[in-house]
Amino acid sequence: MTIPHMKYAVSKTSENKVSNTVSPTQDKDAIRKQPDDIINNDEPSHKKIKVAQPDSLRETNTTDPLGHTKAALGEVASMELKPTNDMDPLAVSAASVVSMSNDVLKPETPKGPIIISKNPSNGIFYGPSFTKRESLNARMFLKYYGAHKFLDTYLPEDLNSLYIYYLIKLLGFEVKDQALIGTINSIVHINSQERVQDLGSAISVTNVEDPLAKKQTVRLIKDLQRAINKVLCTRLRLSNFFTIDHFIQKLHTARKILVLTGAGVSTSLGIPDFRSSEGFYSKIKHLGLDDPQDVFNYNIFMHDPSVFYNIANMVLPPEKIYSPLHSFIKMLQMKGKLLRNYTQNIDNLESYAGISTDKLVQCHGSFATATCVTCHWNLPGERIFNKIRNLELPLCPYCYKKRREYFPEGYNNKVGVAASQGSMSERPPYILNSYGVLKPDITFFGEALPNKFHKSIREDILECDLLICIGTSLKVAPVSEIVNMVPSHVPQVLINRDPVKHAEFDLSLLGYCDDIAAMVAQKCGWTIPHKKWNDLKNKNFKCQEKDKGVYVVTSDEHPKTL
């Protein structure tokens with residue numbers, strides 16, 4: 001089965017642009033929905049963003065992949081998001097990435113469409129391999145010119161379903177269906193040493209019947225729809241902001257800087273991050289949990305709080321200390337430049353550094369306070385720290401008497417006792433093992449984010465004039481979506497140990513966060529209010545440009561690239 005008229009079907013549908021404005025509700029939902037059939041090369045599938053699909057896609061006719069499915073692909077790929085004055089800020093943010101200006105980096109036009117060839121002697125197909133630069137350029141081309149020209153440029157006139165597969169790969173995605181991948185791998189050979197275009201004359205250009213079943217073709221078309229929608233929801237890098245000097249100049253002129261921080265800002269203090277090879281989740285694999293994240297699962301906590309309190313001492317933050325990076329943010333506040341610091345950390349070190357509560361949003365809560373899960377009595381978090389260090393369940397004094405009745409043999413505060421003592425026959429079935437247990441006010445999986453996050457972000461994304469993401473891999477939604485909420489003309493800077501490949505930062509400074517903060521302060525002529533500043537201000541830093549807008553920062557203390 002060949003697909004000679006697919007481009008015509010897609011192009012014809014693309015001519016009928018969506019003229020009505022996308023409603024705030026539709027657009028906000030679109031931002032938060034996530035594709036389930038494809039995963040990004042650099043990001044888990046549950047973190048993806050996609051535009052909502054029209055009903056026609058949900059009931060695709062699998063017996064006619066050349067008819068309704070082609071039209072549906074064109075319909076979704078050609079959707080345009082147009083902001084209006086009364087749109088929700090979250091809706092405007094997604095719509096704004098579609099608009100283009102002179103500040104946007106213009107992509108290169110490829111030399112020709114994707115080439116797939118077939119060896120007539122053995123029937124094996126030869127597919128292309130793509131470089132990181134080619135993938136980035138393709139995504140930029142789609143954003144800059146739209147789906148119509150993108151498909152017309154990257155696909156040949158006559159094509160089969162394998163072209164759809166390779167177009168998905170070119171955009172930086174991988175098909176998740178293992179059965180489909182197995183079929184493709186059995187008929188395709190990727191020559192890693194030479195490009196398909198350079199292979200000998202024994203390889204003929206593909207114009208034979210489709211090697212995949214109709215159902216598999218439909219699956220690929222759906223995946224391409226999702227890939228296109230994901231790309232259309234992300235921003236393009238700015239053409240006039242890609243050097244350290246650009247960053248320094250912007251820091252001097254910016255007045256409303258939005259700072260998003262993650263675990264990397266605290267690792268210099270000995271606090272582990274969560275997802276690295278040496279992070280917290282790696283250290284607790286020995287507990288035998290199906291998923292290490294279960295220690296922060298709210299439902300599990302309510303049924304057995306000892307799961308969390310067995311390891312809580314490992315994430316308990318040190319008191320009254322903070323890093324030079326925390327003080328760098330405090331410096332921005334002192335200069336009247338800090339709009340807000342959104343932190344994913346639960347250690348509350350920002351407050352120790354002096355960042356005011358009105359400038360701080362603890363997206364995932366913190367150890368600053370604790371609350372009884374039964375009567376909701378609230379107290380300062382430091383009052384349960386000793387219990388946590390001693391592997392004891394912190395219990396509410398107001399619920400203690402009742403807990404003793406429900407758990408006559410296991411009412412005490414030893415970790416694990418409540419989960420193993422006191423049978424269900426001795427208490428009502430609705431009384432959980434967490435009765436009367438104090439829980440730190442950190443946001444567990446299954447809990448809603450604090451109201452302050454939702455209230456603040458709606459205003460801040462429209463007011464900020466610079467976004468700086470520090471020490472975060474941006475893998476936890478909805479905080480990770482902030483980079484796509486901010487208007488496209490606002491410069492975005494990453495300061496992190498490792499690159500974040502699923503976001504389009506204008507400038508990435510890779511290295512130790514404290515070092516980079518000190519280097520930036522030196523170049524700005526500023527003083528970081530931290531006890532280590534006397535050493536940091538005289539430190540020598542080297543910046544090595546790895547790619548356009550990507551620099552590796554090293555020092556005498558940390559000479560190795562990361």
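The backbone N, Cα and C atoms fix where each Cβ goes, and this holds for glycine too.
Original residues only.
Listed features, source Swiss-Prot:
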{"type": "MUTAGEN", "residues": "R139 to K", "note": "Defects in telomeric silencing"}
{"type": "DOMAIN", "residues": "237-527", "note": "domain 'Deacetylase sirtuin-type'"}
{"type": "BINDING", "residues": "262-281, 344-347, 471-473, 496-498, C513", "note": "NAD(+) binding site"}
{"type": "MUTAGEN", "residues": "G270 to E", "note": "Defects in telomeric silencing"}
{"type": "MUTAGEN", "residues": "F296 to L", "note": "Defects in telomeric silencing"}
{"type": "ACT_SITE", "residues": "H364", "note": "active site, proton acceptor"}
{"type": "BINDING", "residues": "C372, C375, C396, C399", "note": "Zn(2+) binding site"}
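Cβ neighbour density within 10 Å is lowest for C375 among the binding-site residues C372, C375, C396, C399.
Checking each of the recorded positions (F296, H364, C372, C375, C396, C399) against Q344 (NAD(+) binding site), the C-alpha distance stays within 10 Å for H364. DSSP assigns C372 (Zn(2+) binding site) to a strand segment in the three-state reduction. The shortest Cα-Cα distance from G262 (NAD(+) binding site) to any of the recorded positions (R139, F296, H364, C372, C399) is found for H364. Between the C-alpha atoms of R497 (NAD(+) binding site) and R139 (mutagenesis position), the distance comes to 25 Å. Here the candidates are the recorded positions R139, F296, C372, C399, G471. The one whose C-alpha lies nearest to that of G270 (mutagenesis position) is G471. G270 (mutagenesis position) carries neither a helix nor a strand DSSP state and counts as coil. Taken together, the residues in the domain 'Deacetylase sirtuin-type' (237-527) have a mean pLDDT of 88 on the 0 to 100 scale.
Sorting the binding-site residues S266, Q344 by the number of other Cβ atoms within 10 Å puts S266 first. When Cα-Cα distances from G471 (NAD(+) binding site) are compared across the recorded positions R139, H364, C372, C375, C399, the shortest belongs to H364.
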